[in-house]
Amino acid sequence: MSQQGLEALLRPKSIAVIGASMKPHRAGYLMMRNLLAGGFNGPVLPVTPAWKAVLGVMAWPDIASLPFTPDLAILCTNASRNLALLDALGAKGCKTCIILSAPTSQHEELLACARHYKMRLLGPNSLGLLAPWQGLNASFSPVPIKQGKLAFISQSAAVSNTILDWAQQREMGFSYFIALGDSLDIDVDELLDYLARDSKTSAILLYLEQLSDARRFVSAARSASRNKPILVIKSGRSPAAQRLLNTSAGMDPAWDAAIQRAGLLRVQDTHELFSAVETLSHMRPLRGDRLMIISNGAAPAALALDELWSRNGKLATLSEETCLQLRQALPAHIDIANPLDLCDDASSEHYVKTLDILLASQDFDALMVIHSPSAAAPGTESAHALIETIKRHPRGKFVTLLTNWCGEFSSQEARRLFSEAGLPTYRTPEGTITAFMHMVEYRRNQKQLRETPALPSNLTSNTAEAHNLLQRAIAEGAASLDTHEVQPILHAYGLHTLPTWIASDSAEAVHIAEQIGYPVALKLRSPDIPHKSEVQGVMLYLRTASEVQQAANAIFDRVKMAWPQARIHGLLVQSMANRAGAQELRVVVEHDPVFGPLIMLGEGGVEWRPEEQAVVALPPLNMNLARYLVIQGIKQRKIRARSALRPLDIVGLSQLLVQVSNLIVDCPEIQRLDIHPLLASASEFTALDVTLDIAPFDGDNESRLAVRPYPHQLEEWVEMKNGDRCLFRPILPEDEPQLRQFIAQVTKEDLYYRYFSEINEFTHEDLANMTQIDYDREMAFVAVRRMDNAEEILGVTRAISDPDNVDAEFAVLVRSDLKGLGLGRRLMEKLIAYTRDHGLKRLNGITMPNNRGMVALARKLGFQVDIQLEEGIVGLTLNLAKCDES
């Protein structure tokens, strides 16, 4: 998340080209040519002993002779000289360097050298970067690009060149175009942090092949996507493609889960990528998912409709008033419906009349206009008419409009006109629908991330007991636990299993069956045979002692014949579960090499191929995220919405997934968990067969997760001056209703001191941003008092750190009727201790001069107080290092 050096890379004031050349096709020549042609208005310093000047610019023989230190250096020499040149640049004080080429064998030394001098590196093997707003073309690309508001970050030079060529033909602009190369130092997460605050960037497109730090990526992407749409294309979905790219990219469903969790949108191929670029370049915010389609032919509209249905899209329904107006304005033979087919003899006037009526209505959220080549309404003429209608209509600048002028030659000019007018345009009906559904899915992802999670009922967790059981099993040398052994661990987290007993032989199996009652099931116990079905190691519905004895002996005999070396640890004996009307599910937790633990949900009783048969989520899960996973599974037909007799209990299954998530987050010893089958019967969920793989773990528990979980260890009970006890804890997404109630009990004056303006009401989005925080980037502590099985918030303090984790902005607010109890001071002390322990250097805040209570508290806590009467503010700064010393 560090931003150190990025300003010098992306907005350099001076550039040195190391290895500049006058020989065409040399890297140093191409880089100099592009820098000078791009219009960069700072000094460009060619460095080469071979030439006195390069392209008319005075050259310098070596780095030491440069008249001043450049912000950015670009290495265009033979890779064998990289280390020596980087050392010389570091000694000169250069802040950033682009390395165009370097073998893998140099990577460690290059990175060590850069860190020694606190220099940032882009690359190696980077195409470079383009920043049109700075007139900067520090790349090999000969293609000039226009200024725009779309930023593109790519891990592939080939894809970068393709996009550049495509964008030039369409005169599409960019704010930044950055080719990362091998991402030895500067990586995608840091660039996302930078671009999220860049005023010239309104949308971001990523091409990714791999990640070096999934946690940092998810954190940065989630933060950036709250304000700007981000689309991702990820290659290497198959193992074969991963081998070709020489990456260890992990499971593809894990990427889907991470992208959704961060609020991004994934596109699947280059065709969708180009549509996405068009959409992001001209997109207006989407209000909903209702689409209205206008066409001058039934067939193109039908193609669009088929694609919309295949993607679970939604058509708008026209009101009676709108239908009446359309009937009066259009010829009688036109059927008023959606899609609205104006027929192949439709003139430009028909399009204009239709648009005027629809734009005045509130019946749709997006409008798709299709035009097929027609003598009655030439493409260019119709495009002009549409553009003028949009410009003059009062709602024109607010409507989400997508245009599809079919054909190639006859529609080129029309598409150019749409691009100039800032209207997205596509070549095919299907491509237009794809672009629309991108917008819908992005909006859904963002909305889903901001939903307030429900508080799950009756969740239990006994972390200490689970840890003790796992540590005892590991100490005894166990690597895998079966259903009987894992029962107490699951019970510690409120997960129900079918009662299970162990029998060492057939006689003991009969004895247990007599005790628990028939019918029963027998299951083989062997650490050497993971799949019992391979030896028919599971026998069901055994109704008599004779059947149990025969089945037990048969299992033992089959193992001796098929697996003579296998260790046999007896049999599991279970009562037969009541499967009438029940649904069999499967819940698996696996460790992904990139994203860590994954929670997978699918149907039971099938061969397990997660890429095809499961939906995947990253822990930790709350009720919202778990419910979204279940609904996603139903929509994608990975699980059924009902059994033969009853519907699936979505809330109950969501709660079970939250319990599994809590278990995985709390217990890093768990390497893999397989609950199969999980029997869903009405509101009851019972694990019939469970396998748990375990291993010692002595690292940082949280570091293995792609999303930082709720930090339980920061909870603390505090006694106020009046003797009441309250809990100081990190804020939770579920706190939104209590936070709204808390704010209602704060006076307008106190709110004005806190927010520097009069606020009548906080929206759901405001409160979601306050409660659904990324604990890696900010912290908010709430003081809560528990009364009658409910919690009320008494005070809140918050700190938001910068990406470099140096400074943090703080704020504190206490309920107005509870002042004088020391609550504000205790909350601030809690926040100061946290930020200091988190490695931050300074804590900064502002208040008003007449907020005397806050100013006095700040002085008592050691803050430097800077009263700026002319500005009407008081600056508060605490040096955390000095605070630590004191």
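Placement of Cβ uses the backbone N, Cα and C atoms for every residue, glycine included.
Source: prediction; values computed, not measured.
The ATP binding site annotation in Swiss-Prot covers Ala513, Glu514, Gln515, Ile516, Gly517, Tyr518, Pro519, Val520, Ala521, Leu522, Lys523, Leu524 and is backed by sequence analysis. The Cβ of Lys523 (ATP binding site) lies under 8 Å from the Cβ of Thr483, Lys532, Gly537, Val538, Met539, Leu571, Leu572, Gln574, Asp689, each on the same chain and at least six residues away in sequence.
The annotation domain 'ATP-grasp' is assigned in Swiss-Prot to 487-523 on the grounds of sequence analysis. Across the domain 'ATP-grasp' (487-523), DSSP assigns 16 helix, 10 strand, 11 coil.
Residues annotated as domain 'N-acetyltransferase' in Swiss-Prot: 726-881. Looking at the domain 'N-acetyltransferase' (726-881) alone, the prediction's average pLDDT is 92.
Packing around Asp165 (mutagenesis position) is summarised by its Cβ count: 12 other Cβ atoms lie within 10 angstroms of its Cβ, all protein chains included. For Asp165 to Asn, Swiss-Prot lists a mutagenesis experiment annotated as follows: Almost loss of activity. Decreases helical content of the protein.
Under the DSSP three-state reduction, Arg170 (mutagenesis position) is assigned to coil, being neither helix nor strand. Sequence-distant contacts (6 or more apart, same chain, Cβ under 8 Å) of Arg170 (mutagenesis position) comprise Glu278, Arg415, Ser419. Among the mutagenesis results in Swiss-Prot, Arg170 to His has the note: Strong decrease in activity. Small decrease in the helical content of the protein. The residue drawn here is the original one.
Ala220 (mutagenesis position) carries a helical DSSP state (H, G or I). Listed in Swiss-Prot is the mutagenesis experiment Ala220 to Thr, annotated as follows: Almost loss of activity. Decreases helical content of the protein.
Counting every protein chain shown, 19 other Cβ atoms lie within 10 Å of the Cβ of Arg450 (mutagenesis position). According to Swiss-Prot, the mutagenesis experiment Arg450 to Trp carries the following note: Almost loss of activity. Decreases helical content of the protein.
Cα-Cα distance from Pro519 (ATP binding site) to Asp165 (mutagenesis position): 70 Å (rounded to the nearest whole number). Among the mutagenesis positions Asp165, Ala220, Arg450, the residue whose Cα lies closest in space to that of Ala521 (ATP binding site) is Arg450. Of all the mutagenesis positions listed here (Asp165, Ala220, Arg450), Arg450 has the Cα closest to the Cα of Ala513 (ATP binding site). When the Cα atoms are compared, Gln515 (ATP binding site) and Asp165 (mutagenesis position) turn out to be 76 Å apart.
Counted within 10 Å of its Cβ, the other Cβ atoms near Ala513 (ATP binding site) come to 27, all protein chains included. Comparing the Cα of Arg450 (mutagenesis position) with the Cα of every entry in Asp165, Ala220, Gly517, these being the recorded positions, the smallest distance points to Ala220. Counting other C-beta atoms within 10 Å of each candidate's C-beta, the recorded positions Ala220, Ala521 are led by Ala220. Neighbour density for Gly517 (ATP binding site): within 10 A of its CB lie 9 other CB atoms from the protein chains shown.
Residue environment of Pro519 (ATP binding site) contains 14 other Cβ atoms, counted within 10 Å of its Cβ in all protein chains.
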